[in-house]
Amino acid sequence: MGDKGTRVFKKASPNGKLTVYLGKRDFVDHIDLVDPVDGVVLVDPEYLKERRVYVTLTCAFRYGREDLDVLGLTFRKDLFVANVQSFPPAPEDKKPLTRLQERLIKKLGEHAYPFTFEIPPNLPCSVTLQPGPEDTGKACGVDYEVKAFCAENLEEKIHKRNSVRLVIRKVQYAPERPGPQPTAETTRQFLMSDKPLHLEASLDKEIYYHGEPISVNVHVTNNTNKTVKKIKISVRQYADICLFNTAQYKCPVAMEEADDTVAPSSTFCKVYTLTPFLANNREKRGLALDGKLKHEDTNLASSTLLREGANREILGIIVSYKVKVKLVVSRGGLLGDLASSDVAVELPFTLMHPKPKEEPPHREVPESETPVDTNLIELDTNDDDIVFEDFARQRLKGMKDDKDEEDDGTGSPHLNNR
């Protein structure tokens with residue numbers, strides 16, 4: 001096979017009259033700007049007739065189950081909607097063609113019309129809230145959808161079979177420069193004890209990649225007459241839901257309860273290791289996950305990176321993580337072990353994917369090699385060297401097809417029930 005061509009994703013409308021072509025499905029938020037959404041829509045001229053070709057980009061926050069949508073009231077809020085008249089091109093929508101658009105139009109012909117969207121950087125990243133076992137309908141969370149259709153005007157009601165709908169993702173990657181090493185300490189003075197108990201904890205770094213173990217260094221100086229009976233370490237996910245008002249949900253995603261004790265007038269030091277995995281948290285309804293594309297698994301939601309001065313209220317879901325270290329201290333006295341008090345510190349950290357390495361535009365690959373990254377575009381000088389791949393994933397065993405998903409849904413937790 002020689003060089004791998006430019007990989008382009010396509011999806012056609014159920015009636016086969018429109019097809020949308022996009023260079024990728026993940027669009028990176030670089031904090032100050034977001035990758036533009038550029039593509040083309042190919043339309044059957046006999047179907048188009050005297051109508052116009054519209055493409056819309058919608059960022060929506062679904063916060064309740066679809067089966068509860070009644071009387072025109074929906075548990076969904078559109079955070080951002082942009083419309084482009086792709087044909088005939090409106091003066092305000094005309095933009096210079098990108099390299100990808102030029103090549104697609106050259107290959108597909110004169111009935112391929114370009115569209116480009118700019119995503120504001122203060123919009124949220126794609127996040128899905130994990131559904132419960134009995135939830136039905138679309139999952140709650142923030143998603144982005146590109147929709148193309150032919151109509152006399154934007155207000156015209158469009159049937160699903162006459163339009164193309166594609167879910168894309170807005171993603172962030174870990175910054176190249178990590179923040180300072182997380183450390184925290186606290187001192188607790190107890191009644192009837194002359195000297196205090198001191199707890200100090202630290203992480204080995206500030207940024208962790210998904211699936212990477214987290215090392216927690218715990219140092220206890222117990223100058224009291226109390227006994228530390230137990231040490232509890234937990235990794236917690238915090239999800240700030242910013243909609244009509246702001247609410248915060250927290251959920252432990254990794255825990256260790258050690259029976260390590262610290263006797264009076266002694267010191268203790270140990271490193272604990274925890275690894276937060278989605279596989280260990282499948283039953284937790286409402287847990288924030290990275291936005292999911294059909295037929296692909298996902299992971300715990302990545303930390304949200306905010307630029308300075310960002311309006312937190314416009315953001316749908318803000319995700320952060322902390323490690324909590326808690327000492328369970330026996331109070332002693334007449335009650336003995338029946339009464340205890342806690343001493344705790346928290347260590348915020350960042351959990352994200354690393355930025356993918358950019359590969360050179362040309363790479364010799366053997367015919368038997370399967371491309372690992374199907375989201376990769378490789379530009380070359382051969383305008384005919386374009387590989388089209390269906391936007392919908394290959395059907396996996398046991399997975400429902402698009403029609404089944406529309407009928408049955410994948411489940412959605414209601415925020416009020418979290």
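The count begins at 1 with the first shown residue.
Every residue, even glycine, has its Cβ placed from backbone N, Cα and C.
What Swiss-Prot lists as 1D-myo-inositol hexakisphosphate binding site is K250, M255, K324, K326. What Swiss-Prot says about the mutagenesis result for V53 to D is this: Inhibits internalization of EDNRA, EDNRB and ADRB2. No effect on interaction with SRC; impairs ADRB2- and HTR1A-mediated ERK phosphorylation; impairs sequestration of ADRB2. For P91 to G, Swiss-Prot lists a mutagenesis experiment annotated as follows: Impairs interaction with SRC; impairs ADRB2- and HTR1A-mediated ERK phosphorylation; no effect on sequestration of ADRB2; when associated with E-121. Among the mutagenesis experiments that Swiss-Prot reports, P121 to E is described with the note: Impairs interaction with SRC; impairs ADRB2- and HTR1A-mediated ERK phosphorylation; no effect on sequestration of ADRB2; when associated with G-91. Under its mutagenesis entries, Swiss-Prot includes S412 to D with the note: Impairs interaction with SRC; impairs ADRB2-mediated ERK phosphorylation and IGFR1-mediated MAP kinase phosphorylation of GAB1; impairs sequestration of ADRB2 and IGFR1; abolishes interaction with clathrin; no effect on interaction with ADRB2 and IGFR1.
Sequence features annotated in Swiss-Prot and their locations in the structure.
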| residue | record | DSSP class |
| --- | --- | --- |
| V53 | mutagenesis position | strand |
| P91 | mutagenesis position | helix |
| P121 | mutagenesis position | coil |
| K250 | 1D-myo-inositol hexakisphosphate binding site | strand |
| M255 | 1D-myo-inositol hexakisphosphate binding site | strand |
| K324 | 1D-myo-inositol hexakisphosphate binding site | strand |
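In the structure as shown, the Cβ atom of K324 (1D-myo-inositol hexakisphosphate binding site) sits within 10 Å of 19 other Cβ atoms.
Other residues of the same chain near the 1D-myo-inositol hexakisphosphate site, with their Cβ within 8 Å of the Cβ centroid of K250, M255, K324, K326, are K232, I233, S234, V235, R236, P252, K322, V323.
Cβ-based crowding with a 10 Å cutoff singles out P121 as the top-ranked of the mutagenesis positions P91, P121. Within its own chain, K326 (1D-myo-inositol hexakisphosphate binding site) has I231, K232, I233, S234, D342, V343, A344 as residues 6 or more apart in sequence whose C-beta sits under 8 angstroms from its own. Around V53 (mutagenesis position), the same-chain residues at least 6 positions away in sequence with a Cβ under 8 Å from its Cβ are L18, V41, V43, Q85, S86, F87, Y113, A148, F149, C150. Of the recorded residues, P91 (mutagenesis position) and P121 (mutagenesis position) place their C-alpha atoms 25 Å from one another. Of all the binding-site residues listed here (K250, M255), the one with the fewest other CB atoms within 10 A of its own CB is K250. Take the Cα of P121 (mutagenesis position) and measure to each of the binding-site residues K250, M255, K324: the nearest one is K250.
The full span of the recorded 1D-myo-inositol hexakisphosphate binding residues, K250, M255, K324, K326, taken as their largest Cα to Cα distance, is 16 Å.
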